[in-house]
Amino acid sequence: MEPRAVADALETGEEDAVTEALRSFNREHSQSFTFDDAQQEDRKRLAKLLVSVLEQGLSPKHRVTWLQTIRILSRDRSCLDSFASRQSLHALACYADIAISEEPIPQPPDMDVLLESLKCLCNLVLSSPTAQMLAAEARLVVRLAERVGLYRKRSYPHEVQFFDLRLLFLLTALRTDVRQQLFQELHGVRLLTDALELTLGVAPKENPLVILPAQETERAMEILKVLFNITYDSVKREVDEEDAALYRYLGTLLRHCVMADAAGDRTEEFHGHTVNLLGNLPLKCLDVLLALELHEGSLEFMGVNMDVINALLAFLEKRLHQTHRLKECVAPVLSVLTECARMHRPARKFLKAQVLPPLRDVRTRPEVGDLLRNKLVRLMTHLDTDVKRVAAEFLFVLCSESVPRFIKYTGYGNAAGLLAARGLMAGGRPEGQYSEDEDTDTEEYREAKASINPVTGRVEEKPPNPMEGMTEEQKEHEAMKLVNMFDKLSRHRLIQPMGMSPRGHLTSLQDAMCETMEGQLSSDPDSDPD
């Protein structure tokens with residue numbers, strides 16, 4: 001039924017005709033997410049009529065039908081202004097049983113009404129900044145958090161739980177004040193960690209899950225997304241012993257998530273949200289990833305269970321096949337693996353054995369090939385600076401932050417970006433808590449080491465001499481042409497002579513020489529003026 005006909009029926013006020021018109025409209029547009037511009041004014045008129053009835057109170061008998069129509073029209077951005085009012089939002093919050101000013105409904109609420117109201121609120125908060133502001137002012141997050149805390153005691157349908165969590169996610173994603181309120185005032189990390197444990201159906205010390213059912217997967221992903229929103233700066237925050245224990249408890253549940261498969265084809269998506277949240281944990285809490293007890297069939301390395309680290313590495317390999325949104329795909333898992341390797345020697349040595357095994361092929365450039373090392377070295381020259389930074393950082397840590405070792409595995413040309421950023425172009429080693437790892441060279445590498453081009457990282461075929469057959473006069477002529485070309489480029493500032501500062505940073509040659517001379521003068525006691 002057309003919006004104009006439905007609006008006409010509403011204006012007549014005849015209940016049966018109105019109900020039938022709304023039901024017909026709902027059936028026809030249940031899967032409509034885009035709308036015809038030609039009927040925009042009719043839809044806006046219908047929305048205003050619905051709002052007037054909503055604010056006065058919907059008939060209990062046909063409440064679900066009215067809310068379904070509101071939900072459909074709330075997808076239309078041209079109708080948002082009508083619905084995004086304080087009175088409309090309050091009415092929807094009351095039907096969803098999350099209005100802060102209302103007493104809890106004594107009798108069990110109508111779950112169909114509650115669900116439709118939640119869906120309407122999700123649509124409005126997603127698309128309307130005004131609705132976002134009003135929802136924050138109405139403190140809807142308080143009653144939502146209360147209901148999430150009741151999931152252990154009261155049985156709510158899957159869809160109600162899912163849209164409770166979806167609304168929490170939208171509010172925390174779009175409103176900084178709601179994010180802080182849930183984190184601090186409502187103890188959101190503890191609340192949602194408990195909800196995650198309930199959803200997974202495991203305790204931290206129990207055996208890992210095998211497959212998480214579809215509905216539990218959907219709810220778990222929403223919980224992970226909300227937790228990500230409210231803990232995004234936890235990695236930078238100093239935490240006390242109580243908070244550290246809570247984050248470790250959360251980490252053990254995330255360990256279950258990493259090891260579990262999701263029903264259907266959502267495993268990679270599920271693991272993606274898990275890895276995103278792992279990246280928010282305080283660094284000292286990542287030790288839980290290596291705390292899994294050894295059991296039959298587990299992957300042991302240096303007496304430590306590496307099942308979780310191996311699963312994260314397998315996830316990284318899958319993500320490296322992505323061709324779009326590479327930063328979102330690989331940066332989180334690379335960051336988690338980097339910190340695990342930096343802080344835990346067994347993890348670093350295990351990852352190095354998998355990613356940077358002893359070099360044998362010395363005739364292929366490090367970025368060429370299908371090995372994990374080759375793919376990561378290719379990322380070191382990616383256009384996205386964040387992608388190349390995390391890839392280089394990961395490989396650098398696997399090399400125990402040793403510059404010669406890093407160059408050996410990646411080539412100086414690929415390594416130059418990180419070395420320049422770290423002030424290590426002249427070599428050396430940054431401060432770091434690393435033991436002296438052995439880096440055993442293969443026989444193939446030792447034999448070819450003297451012939452390896454450090455810039456490309458491989459043995460280069462000897463190129464032909466371009467001056468072969470030239471007379472001395474011709475050679476001198478070509479040399480002067482080259483000098484003149486460089487001089488012209490330099491004078492027009494297309495290129496600039498560079499040098500190495502005493503601190504290991506690339507700088508202009510003139511500045512580098514000045515800094516070197518200043519350093520020599522300051523260290524020479526005889527150079528002080530009289």
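Backbone N, Cα and C atoms are what each Cβ position is placed from, and that goes for glycine too.
Long-range Cβ neighbours of Asn123 (mutagenesis position) (same chain, at least 6 residues apart, Cβ-Cβ under 8 Å): Arg71, Ser74, Arg75. Under the heading of mutagenesis, Swiss-Prot lists Asn123 to Ala and annotates it as follows: Abolished ability to fold GNAQ.
Where Swiss-Prot documents Leu174 to Trp as a mutagenesis experiment, the accompanying text is: Does not affect ability to fold GNAQ. Mapped onto three states, the DSSP output places Leu174 (mutagenesis position) in helix.
Among the mutagenesis experiments that Swiss-Prot reports, Ser435 to Ala is described with the note: Decreased ability to fold G-alpha proteins.
Listed in Swiss-Prot as a mutagenesis experiment, Thr440 to Ala is described as follows: Decreased ability to fold G-alpha proteins.
Annotation of the published mutagenesis Glu478 to Ala or Lys in Swiss-Prot: Reduced ability to promote guanine exchange of G-alpha proteins; the original residue is retained in the structure shown. Taking a C-beta cut-off of under 8 Å and a sequence gap of six or more, Glu478 (mutagenesis position) has these contacts in its own chain: Met467, Met470.
Note on Leu174 (mutagenesis position): other Cβ atoms within 10 Å of its Cβ, all shown chains, come to 18.
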